[in-house]
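Scroll down for the structure; my scribbles are underneath it.
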Amino acid sequence: MWAFPELPLPLPLLVNLIGSLLGFVATVTLIPAFRSHFIAARLCGQDLNKLSQQQIPESQGVISGAVFLIILFCFIPFPFLNCFVEEQCKAFPHHEFVALIGALLAICCMIFLGFADDVLNLRWRHKLLLPTAASLPLLMVYFTNFGNTTIVVPKPFRWILGLHLDLGILYYVYMGLLAVFCTNAINILAGINGLEAGQSLVISASIIVFNLVELEGDYRDDHIFSLYFMIPFFFTTLGLLYHNWYPSRVFVGDTFCYFAGMTFAVVGILGHFSKTMLLFFMPQVFNFLYSLPQLFHIIPCPRHRMPRLNAKTGKLEMSYSKFKTKNLSFLGTFILKVAENLRLVTVHQGESEDGAFTECNNMTLINLLLKVFGPIHERNLTLLLLLLQVLSSAATFSIRYQLVRLFYDV
């Protein structure tokens, strides 16, 4: 399908890159231009980790998301240019066109639902339902275009399951859960300037490198498809990060977290590298597992779990969840004890007028790093977390191209 003139890059990718660079300029320009509009609409808030009471525009992910969509809407004809010349195209590749449109529909739905969350401040149960609904077009595209639900079984399990295993509907459940996880994973690992956009930028850069390496492989078309989305996403996110970096002049909002997560889910599923995609999310997976006791309210969870600012030192310190000891269930007590023994949490107990109370640090990767390294300046904490994301990507490439031999025949 992708038979284009010999260029350093295929023509559609070159057009995509040029459009993405224009998208970077547009994002950098539009965000300050719309600042007053968001503040007038009361889509603004204060940075809780700053002494300043200045109002900062929120939900700016809707701007980078809109620029991203405009780039790709204008780009739609270019992968199919050969079909405009009759002798170069025997039949129009409808399945590839459907994949492109279906992917854009899923991302567009997620941007809309994310913005609705920012405006309406939805509950957590809704945050799980929204990505599920937005992923349905994606699953239908996979069903109509591919429909393959058979996986290659890793070597250690082949003596039980055989070489191949057809998961059937469970494979679609897995893809739906992947979309839900990706959209919420970035949202959970958030709360300091530049972190949401920064981690997304590192992940997208890692995927771009992975796609470029795989262009010489057997699945060239899938990785070109992924690049069509990742290159514009990288540059629009870079424009957003320019304004969101410490000290942040804008907040990205849940809109960006959902937009980023669904974009990653789209390329992972339709690009057929969902396992590699999950490896790029190692810090987010750890943060999710570490946060589970609070997310399921086994251990009391405050509305905001971001670290707190020490006004005297100007550094961030761990934030805590304080609750009555008698209100903690047996399971919560057990989890807290195990986590304390593993030095994953700091627990304080004491007495107050209301009786015995327990206090533990909020269970996020951000607070865990503050527990390990002590109080850190916000900018340095963001850099530390992004360094961890880069190391995670390096580990992913090592697993994907070296350790994979232990599990699969490559």
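Backbone N, Cα and C atoms are what each Cβ position is placed from, and that goes for glycine too.
Here's what Swiss-Prot has on this protein:
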type	residues	note
BINDING	Gln46, Asp47, Leu48, Glu58, Asn193, Arg303, His304, Arg305	UDP-N-acetyl-alpha-D-glucosamine binding site
BINDING	Lys127, Val180, Phe181, Cys182, Thr183, Asn184, Ala185, Ile186, Asn187, Ile188	dolichyl phosphate binding site
BINDING	Asn187, Asp254	Mg(2+) binding site
VARIANT	Cys74 to Tyr	In RNA edited version
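Overlay of Swiss-Prot feature records on the structure.
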residue	record	contacts (Cβ under 8 Å, 6+ apart)
Leu48	UDP-N-acetyl-alpha-D-glucosamine binding site	His304, Met306, Leu309
Cys74	variant position	Gly19
Lys127	dolichyl phosphate binding site	Asp117, Asn184, Asn187, Asp254
Phe181	dolichyl phosphate binding site	Gly261, Phe281, Phe288
Thr183	dolichyl phosphate binding site	Met110, Leu130, Pro131, Ala134, Cys257, Tyr258, Gly261, Met262, Ala265
Asn193	UDP-N-acetyl-alpha-D-glucosamine binding site	Asp47, Asn49, Asn244, Trp245, Tyr246, Pro247, Ser248, Glu378, Arg379, Thr382
Arg303	UDP-N-acetyl-alpha-D-glucosamine binding site	none
Arg305	UDP-N-acetyl-alpha-D-glucosamine binding site	Gly191, Gln294, Ser319, Ser321, Asn362, Met363, Thr364, Asn367
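Between the CA atoms of Gln46 (UDP-N-acetyl-alpha-D-glucosamine binding site) and Ala185 (dolichyl phosphate binding site) there is a gap of 23 Å, rounded to the nearest whole number. Here the C-alpha separation of Glu58 (UDP-N-acetyl-alpha-D-glucosamine binding site) and Ala185 (dolichyl phosphate binding site) works out to 19 Å. A 10 Å cutoff on Cβ-Cβ distances gives Asp254 (Mg(2+) binding site) a total of 28 other Cβ atoms nearby, all chains included. Apart from Lys127, Val180, Phe181, Cys182, Thr183, Asn184, Ala185, Ile186, Asn187, Ile188, the dolichyl phosphate site neighbourhood in this chain, defined by C-beta within 8 angstroms of the site C-beta centre, holds Pro131, Cys257, Tyr258, Gly261, Gln284. Counting only same-chain residues at least 6 apart in sequence, those with a Cβ under 8 Å from the Cβ of Ala185 (dolichyl phosphate binding site) are Gly261, Phe281, Gln284, Val285, Asn287, Phe288. Its Cβ placed at the centre, Asp47 (UDP-N-acetyl-alpha-D-glucosamine binding site) has 20 other Cβ atoms within 10 Å. Within 10 Å of the Cβ of Glu58 (UDP-N-acetyl-alpha-D-glucosamine binding site) there are 22 other Cβ atoms, across all protein chains. Among the binding-site residues Gln46, Asn187, the residue whose Cβ has the fewest other Cβ atoms within 10 Å is Gln46.
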